[in-house]
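Scroll down for the structure; my scribbles are underneath it.
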Amino acid sequence: YKQCHKKGGHCFPKEKICIPPSSDLGKMDCRWKWKCCKKGSG
């Protein structure tokens with residue numbers, strides 16, 4: 001269990017999720033995902 005802290009409604013740490021492109025011409029689709037905190041809890 002990692003300790004998480006809130007900042008401006010977002011939670012840290014966050015991890016980068018990368019999805020391979022659907023075509024060879026595309027770039028890797030990378031986006032940040034908030035890893036720890038869940039909305040609506042506590």
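Using the three backbone atoms N, Cα and C, a Cβ is placed for every residue, glycine included.
Here the structure is a predicted model, which means the values were calculated and not measured.
Under its natural variant entries, Swiss-Prot includes ILE19 to Thr with the note: In fraction 5 and in 10% of fraction 2. Counting every protein chain shown, the Cβ of ILE19 (variant position) has 10 other Cβ atoms within 10 Å.
A C-beta separation below 8 Å, combined with a sequence spacing of at least six in one chain, links LEU25 (variant position) to none of the other residues. Looking at Swiss-Prot, the entry for natural variant LEU25 to Lys says: In 90% of fraction 2, 20% of fraction 3 and 78% of fraction 4.
Looking at Swiss-Prot, you'll find the natural variant LEU25 to Phe noted as follows: In fraction 5 and in 10% of fraction 2.
Following the DSSP three-state reduction, the secondary structure of LYS33 (variant position) is strand. What Swiss-Prot says about the natural variant LYS33 to Arg is this: In fraction 5.
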Inset, instruction - Taking the Cβ of LYS33 (variant position) as the centre, count every other Cβ atom within 10 Å, in any protein chain shown. - result: 8
